[in-house]
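Everything on this sheet refers to the single structure shown next.
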Amino acid sequence: MNSQPQTRSPFFQRPQIQPPRATIPNSSPSIRPGAQTPTAVYQANQHIMMVNHLPMPYPVPQGPQYCIPQYRHSGPPYVGPPQQYPVQPPGPGPFYPGPGPGDFPNAYGTPFYPSQPVYQSAPIIVPTQQQPPPAKREKKTIRIRDPNQGGKDITEEIMSGGGSRNPTPPIGRPTSTPTPPQQLPSQVPEHSPVVYGTVESAHLAASTPVTAASDQKQEEKPKPDPVLKSPSPVLRLVLSGEKKEQEGQTSETTAIVSIAELPLPPSPTTVSSVARSTIAAPTSSALSSQPIFTTAIDDRCELSSPREDTIPIPSLTSCTETSDPLPTNENDDDICKKPCSVAPNDIPLVSSTNLINEINGVSEKLSATESIVEIVKQEVLPLTLELEILENPPEEMKLECIPAPITPSTVPSFPPTPPTPPASPPHTPVIVPAAATTVSSPSAAITVQRVLEEDESIRTCLSEDAKEIQNKIEVEADGQTEEILDSQNLNSRRSPVPAQIAITVPKTWKKPKDRTRTTEEMLEAELELKAEEELSIDKVLESEQDKMSQGFHPERDPSDLKKVKAVEENGEEAEPVRNGAESVSEGEGIDANSGSTDSSGDGVTFPFKPESWKPTDTEGKKQYDREFLLDFQFMPACIQKPEGLPPISDVVLDKINQPKLPMRTLDPRILPRGPDFTPAFADFGRQTPGGRGVPLLNVGSRRSQPGQRREPRKIITVSVKEDVHLKKAENAWKPSQKRDSQADDPENIKTQELFRKVRSILNKLTPQMFNQLMKQVSGLTVDTEERLKGVIDLVFEKAIDEPSFSVAYANMCRCLVTLKVPMADKPGNTVNFRKLLLNRCQKEFEKDKADDDVFEKKQKELEAASAPEERTRLHDELEEAKDKARRRSIGNIKFIGELFKLKMLTEAIMHDCVVKLLKNHDEESLECLCRLLTTIGKDLDFEKAKPRMDQYFNQMEKIVKERKTSSRIRFMLQDVIDLRLCNWVSRRADQGPKTIEQIHKEAKIEEQEEQRKVQQLMTKEKRRPGVQRVDEGGWNTVQGAKNSRVLDPSKFLKITKPTIDEKIQLVPKAQLGSWGKGSSGGAKASETDALRSSASSLNRFSALQPPAPSGSTPSTPVEFDSRRTLTSRGSMGREKNDKPLPSATARPNTFMRGGSSKDLLDNQSQEEQRREMLETVKQLTGGVDVERNSTEAERNKTRESAKPEISAMSAHDKAALSEEELERKSKSIIDEFLHINDFKEAMQCVEELNAQGLLHVFVRVGVESTLERSQITRDHMGQLLYQLVQSEKLSKQDFFKGFSETLELADDMAIDIPHIWLYLAELVTPMLKEGGISMRELTIEFSKPLLPVGRAGVLLSEILHLLCKQMSHKKVGALWREADLSWKDFLPEGEDVHNFLLEQKLDFIESDSPCSSEALSKKELSAEELYKRLEKLIIEDKANDEQIFDWVEANLDEIQMSSPTFLRALMTAVCKAAIIADSSTFRVDTAVIKQRVPILLKYLDSDTEKELQALYALQASIVKLDQPANLLRMFFDCLYDEEVISEDAFYKWESSKDPAEQNGKGVALKSVTAFFTWLREAEEESEDN
């Protein structure tokens, strides 16, 4: 950067100062008593910097101090006020606005430069000697003192109701941690060390020792601590009057830093903090008074983080480090005293950093030269500062800084500074929350302000040095506190002159989010003193800002504009309490404070009006206007009530009153978010790692004018700690069973529990669950009349509410019909369920009169209503009541009918109901009548009752003819009449509830129907008119699809041709709809001859068939038998090009009415064609083929000539066209095979296709048609393919080719079929398992289309996994090794084989040698040992099937696996695992059996003898348990249902007379008698079907 001297002003360009606004100064760290600073106070993402200080003329022990830079990267410490305050006219201001820490997820970050990476600002730690904390004191009683009355105790005055004349509103303390009340310096007792320096202590920095903040982590609850008393009550913050006095001597006083929010530390650490604070002030004062500085300042700034791990820091100047860290045990005077002469614009001074740090509780310790007063007067002259490092400075440190003038374009683009070596030993960070620094003369104020003006550049240099310090700072700092404390205390007591410096900052420096981001610890340490100091500073700061705004007017830097925008976006409005601010850890809170990048944040500038009290007027009357006081509304100190504050209800509020601010839209780019996209206002205490969030992009360009404002946004505060109490209604509705009045009686509780169980059962009642639920009902205790009536009411209400389930509810009542209970009023008598139920039904049936009364009343109300809204409401209520009554009546009638069908009601009662309903001619009664007759008509309409029924129906017909009722009712009556005429067989199926089996069955039928319709539709689509096709004979045909129909060939099974075995054609050959060869679909010639004699007369259309040449090759060998494809082939029409192998039929009239063909010589109309064909039909005798008449022969002259050619080429045509036809026939074969699973039939059909070389089409169709179906379907298809290959009906080449067509598209198909690789493996596995094709051959062929897409390994792993389930890991590994295959050949290049196998769990394949367990000699295990091992695996270890397979194969050979010993041990272990003992009863856990079915199936292997051994083992296990009732029957049921044991094995066990197995056999047989009875009955039924 080129150095460019600034002649007009030594300060940075500043934006216009805007009116101050009330903010929440909560960023000051709370100084809390604690032991030594913890070793890790600062987070790893924050920098810690040390700044050297100037030598002071006072006897003050000097040492390096650490300062923590604030959130303001490149902008000076001032930000425009919110929109609700007036905006001054645009003009240059001495401060830059910038985003506050609340604008980012973390409290500190680095300046954003467009072309430079963002670095995080770091806490600058001012190491000083640390002295052991003094003895802790107990918590003191709260005393409230008035600083304007010399510290007079006014506690009693306030408690007694007298108003306090304190100029600041009460500043509440956070409620999270109880702390004693804070005190102002003028209020503290004599023995307490003063935090604000005395007159002589101009060096007292406006920042607190970092140690104080660090130490606060040690102890959560601070204790009162003596503080130094200021010799003068005026040692508060500088008053505005004094500030004005200094205006003439300072050019930019506003930059003076003093933490406005200074919580007076009541802890022992205050002493050290005060000591450190006394050291820091001279630096800021001295520096601020100098207009020009040399690069030595930069050097010292960069060297200010000695011995610490330095990190590159963004710097405004490019600084080259030329010195190395040196020994630290040297005196201060020997250390780097370098003259500094650099233009203030070029030197990034620490002033703003000081300002920031002071506000957040950290001060830079800078020593001022002795000539401070003189230098103050020379604003443009270069100044030589001698900076001394008090302790352990390096002998030689030299930084070469190339200053450059800071212009609007250059500020944002400074390069980061390289890491600088440590210059001094690390010290404990010092945080001084002092709000005012008193100096010996007004020039000190000027000095401090000047230093602040240089903050832009110096802070950037410092920010990097601090990054690596944090791990060391606390280690060596403890020992240096004592010296500094002593000197500071001495100085503070010496100072006799009450000169004060205004060290406050504009209130807008600290953004609302900055305050809200402070931790719970920071909020706790807020003092009332802090607010007073803020008030005293504001006026002075305003005057200094006005003065500075007159002298410096450079253009605004674009980066600053961006910052201004960011401030507006994120920091415009003060946020009362930031979510999670209290839950941030203490360490984070310290960092948050120390790292906020501007001291401006803590100063609160309040507009003192002429008529109101001012801090300079100590004796004046304290009165303020409303706006002034409202400025304090959302300060954290005002929001949170102190712990020990007395309950002054008139003054102190318990809760904050949130203002309702208008909502504004937040720019999503600026709104800070956490890593999970949580916005900042919902950040519940989470500290975002990594410092600040993403830098603000393109923000400055949206605010080009300083005065441009955005409307305030609404602050949404969410408290996660606050319990939200919902308002409870006094008379809230509760369910009857939960009301307290009923809960007292134990009998009532039992009754309600009974009703609850009945409701639960009723809700679950379905036809499928009926038996199971009825068992539960039978177990209920219904022993009183009240309970019985309650149960009946529940059942009845449920039945009439759900008429479709009335059958189930009626059956439930049938089961309960015998239930009797004693009557309540007559103890000797009983009442039964049936009587009460019928009474309930009758009461509901006769309820219509009561309903009519209700309806009449509502109708009168409706007629009397005058208002339209009232009429509408009443009308709706009336209609709703009628509808409800109608539905209840219909439900009741339906329920009554079902009860009658179950013989619970007599026939006479039903006739009475019918008569009653017929008498009432209202629509509701007639609808009920229809529903009743539909339900019970068939049962009432028997021979004896027919005359009565005739009367009913005659009356109904009369009602229909009279047409006095609505059409809906008339149609309902007519439907019932028609139903009786149809012998009560409904046209529609019953729409009641169905079982799962019924639903599945109907779904399967529906699916088949849909497939048939789709196939018909596809056939019709191929007949679209106007599409010309050229057949093999060269004929152009126009296919018309008008009115075309395809019929099921099963309806034409007996229609055959009387002569040759050729197809029937109703129109010329190329016409699309010609019939197939007979509707039989290709019967062989012999079959056709046999049928011809008996059925030839049926084929009346045989004369329409064109004459076939004698040389024509019959097509029967390749035709497909219709018997095999009735379900799927009936919908298939012929192809447009009229292949000679038709497979479908069509109506004759379809083609009589179809479009004319091009082979017709004349353009005769369709009517003429139809007429000629009908005349021909009439002439048929049915015995012989008749030649066409002369006209037709003439028309077909061309076709006749082409006929021989076609017949000669028939074989070639068949081959050329067979692929598409073969696809269709293959689909038919596969559909039928999957439906009936007849391998023999399917193989015969494939053989009849006679399409060697084209069977790859069959394979492809098989794969495609089963790919998305069930696993069993794919397994069956794989088995069929294996058998075809095994029988050599399907060649391996066709097999591979058929699969390859699918494999080429498999990767794309995986999008729609995610498990396609598993499905393909299921189709292939049977081939490998049975050895139809070798592993090597299949793997190589299948991988060819998959290698380009890198999926070969995936498919191969799925195949191997399936093989492991069916064979064993050992065998699969052997197969792989025998195939001599390498995984590298099947995986994408660069993929690690071992990792792939581990991921796919195929690592067992890698090992060439068997595992150790397999290598062991397989000794013969006894039955007991086998059982114990298997029991441990299955019951204790709960091993999965794979583990059991592995163990068995590792320990047993093939002979042992088939031995009865092993089979019995396995069956015993599985059955034992499945037995559940409930007290004295036993039952079977069918889930365990189902889980172990694969193991049983594998080793029993469907072998009857092995299954018999398993049954013997089961019998022995039951005998050991003393044969619990029904346990063996349950096992038999489960094993039979899961198809583990076959019927033959059960019968064999039943009839077995083996003497070794007779123990308990008789009892076992007796217990399963019902099972065998059911088994035989089921077998007989299947035979009958």
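Numbering starts at 1 and runs along the chain as displayed.
Every residue gets a Cβ built from N, Cα and C, even glycine.
If you take every residue in the domain 'MIF4G' (755-983) and average the pLDDT, you get 88. Taken from Swiss-Prot, the feature domain 'MIF4G' covers 755-983, and the record attributes it to sequence analysis.
Taken from Swiss-Prot, the feature domain 'MI' covers 1221-1343.
Summarising the annotation, Swiss-Prot assigns domain 'W2' to 1416-1585 and lists sequence analysis as the type of evidence.
Mutagenesis annotation in Swiss-Prot: Arg756 to Asp, described as Reduces binding to EIF4A; when associated with D-759 and D-764; the structure shown retains the original residue. In the three-state DSSP scheme, Arg756 (mutagenesis position) is classed as helix.
Its Cβ placed at the centre, Arg759 (mutagenesis position) has 13 other Cβ atoms within 10 Å. Quoting Swiss-Prot on the mutagenesis of Arg759 to Asp: Reduces binding to EIF4A; when associated with D-756 and D-764.
If you take the C-beta of Lys764 (mutagenesis position) and look for same-chain residues 6 or more apart in sequence within under 8 angstroms, you find Leu773. In Swiss-Prot, a published mutagenesis experiment is listed as Lys764 to Asp, annotated Reduces binding to EIF4A; when associated with D-756 and D-759.
Record note (Swiss-Prot), mutagenesis Arg814 to Asp: Reduces binding to EIF4A; when associated with D-820. The unchanged residue is displayed. All protein chains included, Arg814 (mutagenesis position) registers 18 other Cβ atoms within 10 Å of its own Cβ.
One mutagenesis experiment named in Swiss-Prot is Lys820 to Asp, and its note says Reduces binding to EIF4A; when associated with D-814. Taken residue by residue with DSSP, Lys820 (mutagenesis position) is part of a strand.
Of Arg756, Arg759, Lys820, all annotated as mutagenesis positions, the residue with the shortest Cα distance to Arg814 (mutagenesis position) is Lys820. Separating the Cα atoms of Arg756 (mutagenesis position) and Lys820 (mutagenesis position) is a whole-number distance of 21 Å.
Cβ neighbour count for Arg756 (mutagenesis position) (all protein chains, 10 Å cutoff from its Cβ): 12.
Separating the Cα atoms of Arg759 (mutagenesis position) and Lys820 (mutagenesis position) is a whole-number distance of 20 Å.
Each residue of the domain 'MI' (1221-1343) gets a DSSP state, and the totals for helix, strand and coil are 96 helix, 0 strand, 27 coil. In sequence order, Thr830, Val831, Asn832, Phe833 make up the list of same-chain residues 6 or more apart from Lys820 (mutagenesis position) whose Cβ falls under 8 Å from its Cβ.
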